[in-house]
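Participant: One structure coming up, written as structure tokens, with questions to follow.
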Amino acid sequence: MGELPFLSPEGARGPHINRGSLSSLEQGSVTGTEARHSLGVLHVSYSVSNRVGPWWNIKSCQQKWDRQILKDVSLYIESGQIMCILGSSGSGKTTLLDAISGRLRRTGTLEGEVFVNGCELRRDQFQDCFSYVLQSDVFLSSLTVRETLRYTAMLALCRSSADFYNKKVEAVMTELSLSHVADQMIGSYNFGGISSGERRRVSIAAQLLQDPKVMMLDEPTTGLDCMTANQIVLLLAELARRDRIVIVTIHQPRSELFQHFDKIAILTYGELVFCGTPEEMLGFFNNCGYPCPEHSNPFDFYMDLTSVDTQSREREIETYKRVQMLECAFKESDIYHKILENIERARYLKTLPTVPFKTKDPPGMFGKLGVLLRRVTRNLMRNKQAVIMRLVQNLIMGLFLIFYLLRVQNNTLKGAVQDRVGLLYQLVGATPYTGMLNAVNLFPMLRAVSDQESQDGLYHKWQMLLAYVLHVLPFSVIATVIFSSVCYWTLGLYPEVARFGYFSAALLAPHLIGEFLTLVLLGIVQNPNIVNSIVALLSISGLLIGSGFIRNIQEMPIPLKILGYFTFQKYCCEILVVNEFYGLNFTCGGSNTSMLNHPMCAITQGVQFIEKTCPGATSRFTANFLILYGFIPALVILGIVIFKVRDYLISR
């Protein structure tokens, strides 16, 4: 086979690329050099049980089949080296990274051991030892690069001065060539920001803040153009040279990247087909009778060679046999035995350094909550459209009511009672929706960020929830006061300042309850559209059962009457009815006494309507307020519990 241009002396990086065949453990015994950090993965296997049929097919749903995702994978890599894990979609690349980093869910069966500097790690130590950059870059879009990294540093590192955080962030940005975009916003699909390659660098920078010795990156070049992908790999290779272990998975690598990797591993259906240096890879496949053609991309050639072609049954059998032959050949090769020897030698070598845990001395619970609150507030305050809509969406609804009703009357023949009942019904029914719309629009991105950062150990998911709750409280109060101030006096409701205060307080509660109920459901259901539908259904049902406006509560079936006590609409409606109707006197047809016998003239005082619609509500006015506002902390506590459970389920 002719010499490949990227393995010639001019194209290679000198001794850096050739050191994989002789580990530093062996070098140390010869030259006496200081041993470096090492990562060993020994006989790792992972399988899950899947149901045969869909959940609605009871017979087939009860049957299960075991799926082997990883099978007897062993790797060895040292600091100063970068390893590339190749494989087609579904080959187990991401699962292998999850297994090494301790992020695999416990729903499957994991076997094997992971060693760092010869020490087997416990599950609770994985998070403190490895940094993991996911394939998707999830950030708060309205923060700048500098702010994003600074808040991450404040969450991850010990409490210190602002100068300490600034120096740390500036050093990392300089190392990753981000200084020129430090004050640019991250951006999103709604508005421009930094480029995809720069976003990927920010993801890497966020992990580097804790000085990790082992970094893993899942598909870091996916979605990037050729030049940017090459720059990212060069950057990672440079990071590896600075006494780090770097492992990346790549789906479709370019030939130019071949020379930058110290070790290359190839996975097929969860089995290791090869793991070694680029030179060892060329020699291994050449000895197996599959030399790489001159001027071909070794990545493409050997990925095609180790993939199973499922286009036809004959091709599938043929290619599967070839892959099995290559797997057996690798397990019998000196390269594989050298991997096992290095892992075993590291376990008993006493000169290796201790396990290199990340620099991690984070602030306490309330310190993290304060950082999250400041970060959430700064991010959401820059979203001008969201801020404006939060403040005026209730007011917009109120303006429609004003244009429709103009001003409520005291004449029962002109709809004095009916107009007030319709107004209160709309107010109690609409205010939870505005809260729900806010949460559905703003919280899913915060949830995505917290899902990722909580896996990095920066904080717990419920702390992000509580930070959002504290952030929305003042906005909700201001929005409700603006809405109430315009609607209450313009519509001509009971002209008393104290009544206006009760009115505003009564409408604030369902607005908050609607938003917090949405947050609770967002902790259970991933799709915001489904949450939207659930909240709408619950709000309509609660209003029908609890308000007493559609059907007299006393005439309801006992189960519905009992169910009404668990709806916040019952207490809110009783408060608003008493607040508006108590002490109110109605006229009927003016001075025309012939109209006094009209059925609509039966109600001449507001107290009559109160006793007819919600008997005893006047005496329960204070209790109703306490119960209504009791829903708010109850939902917050329920949300914290659910997000704690979510934290556990994602990490298990």
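For all residues, glycine too, the Cβ spot is worked out from N, Cα and C.
Per Swiss-Prot, ATP binding site is recorded for G87, S88, S89, G90, S91, G92, K93, T94. Per Swiss-Prot, domain 'ABC transporter' is recorded for 39-294. Annotated domain 'ABC transmembrane type-2' per Swiss-Prot: 389-646, in sequence order. Mutagenesis annotation in Swiss-Prot: C61 to A, described as Abolishes palmitoylation. No effect on function and subcellular location; the structure shown retains the original residue. Under the heading of mutagenesis, Swiss-Prot lists K93 to R and annotates it as follows: Strongly reduces cholesterol transport activity, but has little effect on biliary secretion of campesterol and sitosterol. No effect on ATP-binding and on expression of ABCG5 and ABCG8. As a published mutagenesis entry, K93 to M appears in Swiss-Prot alongside the note: Disrupts sterol transport activity. Decreases expression of both ABCG5 and ABCG8. Record note (Swiss-Prot), mutagenesis I194 to V: No effect on cholesterol and sitosterol transport activity; when associated with G-196. The unchanged residue is displayed. Annotation of the mutagenesis experiment S196 to G in Swiss-Prot: No effect on cholesterol and sitosterol transport activity; when associated with V-194. In Swiss-Prot, the entry for mutagenesis G197 to D states: No effect on cholesterol and sitosterol transport activity. Mildly reduced expression of ABCG5 and ABCG8. The structure shown retains the original residue. Among the mutagenesis experiments that Swiss-Prot reports, E219 to D is described with the note: Decreases expression of both ABCG5 and ABCG8. Disrupts sterol transport activity. Recorded in Swiss-Prot as a mutagenesis result, E219 to Q carries the remark: Strongly decreases expression of both ABCG5 and ABCG8. Disrupts sterol transport activity. Listed in Swiss-Prot is the mutagenesis experiment N585 to Q, annotated as follows: Loss of one N-glycosylation site. Abolishes N-glycosylation; when associated with Q-592. The mutagenesis experiment N592 to Q is recorded by Swiss-Prot, whose note states: Loss of one N-glycosylation site. Abolishes N-glycosylation; when associated with Q-585.
Burial and contacts for the listed features, if you can.
Facilitator: Around G90 (ATP binding site), the same-chain residues at least 6 positions away in sequence with a Cβ under 8 Å from its Cβ are Y269.
For K93 (mutagenesis position), the same-chain residues 6+ apart in sequence whose C-beta sits under 8 angstroms from its C-beta are I85, L86, G87, D218, E219, T249, H251, L267. A helical conformation is recorded for K93 (mutagenesis position) in the three-state DSSP classification.
Note: I194 (mutagenesis position) has non-local neighbours V145, V181, Q184, M185, I186, G187, V202, i.e. same-chain residues 6+ apart with C-beta under 8 A of its own C-beta.
Reduced to three states, the DSSP call for S196 (mutagenesis position) is helix. Note: S196 (mutagenesis position) has non-local neighbours D137, G223, L224, T228, i.e. same-chain residues 6+ apart with C-beta under 8 A of its own C-beta.
Its own atom aside, the Cβ of G197 (mutagenesis position) has 19 Cβ atoms within 10 angstroms in the protein chains shown.
Following the DSSP three-state reduction, the secondary structure of E219 (mutagenesis position) is coil. Within 10 Å of the C-beta of E219 (mutagenesis position) we count 19 further C-beta atoms, all protein chains included.
Cβ neighbour count for N585 (mutagenesis position) (all protein chains, 10 Å cutoff from its Cβ): 9.
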Participant: Count the other Cβ atoms sitting within 10 Å of the Cβ of G87 (ATP binding site), across every protein chain shown.
Facilitator: 25
Participant: Tell me the coarse DSSP state (helix, strand, coil) of S88 (ATP binding site).
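Facilitator: Coil, per DSSP.
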Participant: With every protein chain in view, how many other Cβ atoms are within 10 Å of the Cβ of S88 (ATP binding site)?
Facilitator: 17
Participant: Counting every protein chain present, what is the number of Cβ atoms, excluding its own, within 10 Å of the Cβ of T94 (ATP binding site)?
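Facilitator: By my count, 19.
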Participant: Which residues, in sequence order, are found in the same chain with Cβ within 8 Å of the centroid defined by the Cβ atoms of G87, S88, S89, G90, S91, G92, K93, T94 at the ATP site, excluding those residues themselves?
Facilitator: T95, T249, H251, L267
Participant: Which whole number is the mean pLDDT over the domain 'ABC transporter' (39-294)?
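Facilitator: Per the prediction, mean pLDDT sits at 87 for the domain 'ABC transporter' (39-294).
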Participant: These are the binding-site residues: S89, S91. Which one scores highest on other Cβ atoms within 10 Å?
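Facilitator: By the 10 Å Cβ neighbour count, S91 comes out on top.
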Participant: How many Å lie between the Cα of S88 (ATP binding site) and the Cα of N585 (mutagenesis position)?
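Facilitator: Roughly 79 Å, rounded to the nearest whole number.
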